[in-house]
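Shown next, in structure tokens, is the structure this report addresses.
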Amino acid sequence: METTLPLPFLVGVSVPPGLNDIKEGLSREEVSCLGCVFFEVKPQTLEKILRFLKRHNVEFEPYFDVTALESIDDIITLLDAGARKVFVKTEQLADLSAYGSRVAPIVTGSSAALLSSATESGLLLSGFDQTASEAAQFLEEARDKKITPFFIKPVPGADLEQFIQVAAKANAIPILPSTGLTTKKDEAGKLAISTILSSVWKSDRPDGLLPTVVVDEHDTALGLVYSSAESVNEALRTQTGVYQSRKRGLWYKGATSGDTQELVRISLDCDNDALKFVVKQKGRFCHLDQSGCFGQLKGLPKLEQTLISRKQSAPEGSYTARLFSDEKLVRAKIMEEAEELCTAQTPQEIAFEAADLFYFALTRAVAAGVTLADIERSLDAKSWKVKRRTGDAKGKWAEKEGIKPAASALAATSAPVTKEAAQETTPEKITMRRFDASKVSTEELDAALKRPAQKSSDAIYKIIVPIIEDVRKNGDKAVLSYTHKFEKATSLTSPVLKAPFPKELMQLPEETIAAIDVSFENIRKFHAAQKEEKPLQVETMPGVVCSRFSRPIEAVGCYIPGGTAVLPSTALMLGVPAMVAGCNKIVFASPPRADGTITPEIVYVAHKVGAESIVLAGGAQAVAAMAYGTESITKVDKILGPGNQFVTAAKMFVSNDTNAAVGIDMPAGPSEVLVIADKDANPAFVASDLLSQAEHGVDSQVILIAIDLDEEHLQAIEDEVHRQATELPRVQIVRGSIAHSITVQVKTVEEAMELSNKYAPEHLILQIKEAEKAVDLVMNAGSVFIGAWTPESVGDYSAGVNHSLPTYGFAKQYSGVNLASFVKHITSSNLTAEGLKNVGQAVMQLAKVEELEAHRRAVSIRLEHMSKSN
């Protein structure tokens, strides 16, 4: 099994080493030498783990099960603190897709069907029982699927030696509990680390020894030795350099010479045929008068060694002694050399001045007791951060170079910032990039307005299609299994809640009931007004009457995202129009909470709109259940409602499957808003409208089109955005969204509306003078919010308009959900004999042109019959 991990397994530790006394299994020091550790994070342990990472995120390579964390911000904070990889619930993947391979799904069980949840970032299968009946099928399918990387965690009490063999057959990386491991000889009930390593390494020597490269903390090779299972065990037990002499048995490095080693890390190479020991070397490694068997140290390690030696023994009054004792001198020299480096011109000059700067900087570090390894660890730690400043120059250094604070924003690249880039460029101040439409090309502006790239459809389909097929074939059983797995609602025995709904499931505070009732009535009024008073009827020519009449779609499915979230607004926006339209069967679908219940707000709305049932599932499985129907879930004719990328992809998939015979409302993408503001706009209002959409997700985009605003007004809006954003609980999500959001400066309302129509926003907010007049210029938008007193929030909840709207530019082709979304229009034709005579010749001629003789004859036979009758 090939892996990029230092060792082909992770060590599972219940609490980070050092935060408690480890009384069983591996010690903190032993775990540190192995490096790769696995933790399960819970809300109550999060702060402890963050403190641990602050001190040890380079010493250890931590992997986390974060399924107990509901907050996306908390998970992002873990990534920023140095988590190498987090394993999340599948429904959290879309919100964390910006973090690429550092986020992977986790599923629980021993079924081969769970393997379909794998993504390009891999998969963690937790709670695997190698004794289960389905384990054999699992092994076979796991080998065929070739998931990379594939992690597997056993059930408690599993036989670890057998489990490792099973993992190897599945090409999986096992997660082994520290409590079941040991470095002691023949400790009953424990598996020796040396046994694990020797079972995977490959030696071509008759004696089975493995070549071992010994390096210092800078990865400088010190020498080549050999290791055995016994020597590795002893090295881990003592945390020292212990190797296998080909002649004299165990070799404790430095036992006689005093040139000892402190063991830092053990790892295998990519082919598992060589070991690497990272050590802190005291004295020399080589028996000759040189630091290592391959020669003396060079470069920065050599300089550090020299400085440490001089610090201990520099003659009093020497220049080196002055540097170590005179902080002002060192500071002045660092400033001097930094300036000389900045003014150097040729490559030779730059190398020369950089070397001088490094010398004085390292002198400053050594004087403070900071090693080169400490500096390298700090660099490595920074490489794992996902929240970063832009790196703009500040204070007197910026002033000296003539750099103004806003210059970096004005000079920002016009290329769109992807979600991947958002994790790399998180500014200290939350601010949108600015573009002056009069100073950039059309191409540059189009690129800046480009929406964030979404996860590839292939990657999403790889996840959802097996789920859809499973539900289609196995019905209720499949839906229940996914609800148990994804929502942890293991107590559920039925995947659906049928009406009438028990009163105890909709117990709510009076103020919540009142708010829902007000919103219900406003939404009902607005959608009822959309009803056609009577069928359309037109006599196109004498005797030819054409009509169009509407009929409700008989069965509709309303998808309501949720689980722990409470989303009565979406239930209202879908359920009320369906009720007004007269749909015979209204089916809600929403993921239940862990106890198997639906939030009472949604049950109450379902009761008010007369819903037939509530499907207790979310994601692709809920969409599939409504599209195909199951033993207990009603098949619907149309599915409506928002969701993440997986829900949207599932809706698209079933709508293209003729076996499902189901329609959907519209394609969907991340939420977005475009605000047009002029000098009359209140900066606080503008900022609040921008942030109301930015908090939806890191892939949301918000656009401000500023009409003839001066620097003071623009700065006031930017200040409000930052101030309000930092007060929000979802501030890190806002940072990700703002990273690909922009302000465009224009001169006129007409110019602003032209840009808006080109962008076709989901939400368009007009905070301008005489906003009502500008509505005439709107050609493409999901919903428009007019004037200073109309925040987008009222449309989301209670005004009456629908909040299920086209995104990602689809407002050019689609309407938002409305009454027409729940009805279909049927046309009819009613001809008299005179009418057929009037239109018959035209019909027959066109049928003749298209060579459809039966069509022509259907008219000619009737006309001949008329002639004979006369």
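Yeah, the Cβs are placed from backbone N, Cα and C, and that goes for glycine too.
In this structure the noted substitutions are not present, so the sites keep their original residues.
Per Swiss-Prot, the features are:
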VARIANT   Gln44 to Lys  In strain: FGSC 541
VARIANT   Leu50 to Val  In strain: FGSC 541
VARIANT   Leu410 to Pro  In strain: FGSC 541
BINDING   Gln693, His696, Asp796, His855  Zn(2+) binding site
ACT_SITE  Glu762  active site
ACT_SITE  His763  active site
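Recorded features from Swiss-Prot, shown on the structure.
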| residue | record | contacts (Cβ under 8 Å, 6+ apart) |
| --- | --- | --- |
| Gln44 | variant position | none |
| Leu50 | variant position | Thr77, Leu78, Ala81 |
| Gln693 | Zn(2+) binding site | Ser671, Glu672, Val673, Ser700, Val702, Ser737, His763, Glu792 |
| His696 | Zn(2+) binding site | Pro670, Ser671, Ile733, Ser737 |
| Glu762 | active site | Ser671, Glu672, Val673, Ala781, Gly782, Ser783, Leu805, Pro806, Thr807, Ala811 |
| Asp796 | Zn(2+) binding site | Ser569, His803 |
| His855 | Zn(2+) binding site | Val843, Ala847 |
Cβ atoms other than its own within 10 Å of the Cβ of His763 (active site), all chains, total 25
May I ask you to report the DSSP-based helix, strand or coil state of Gln693 (Zn(2+) binding site)? helix
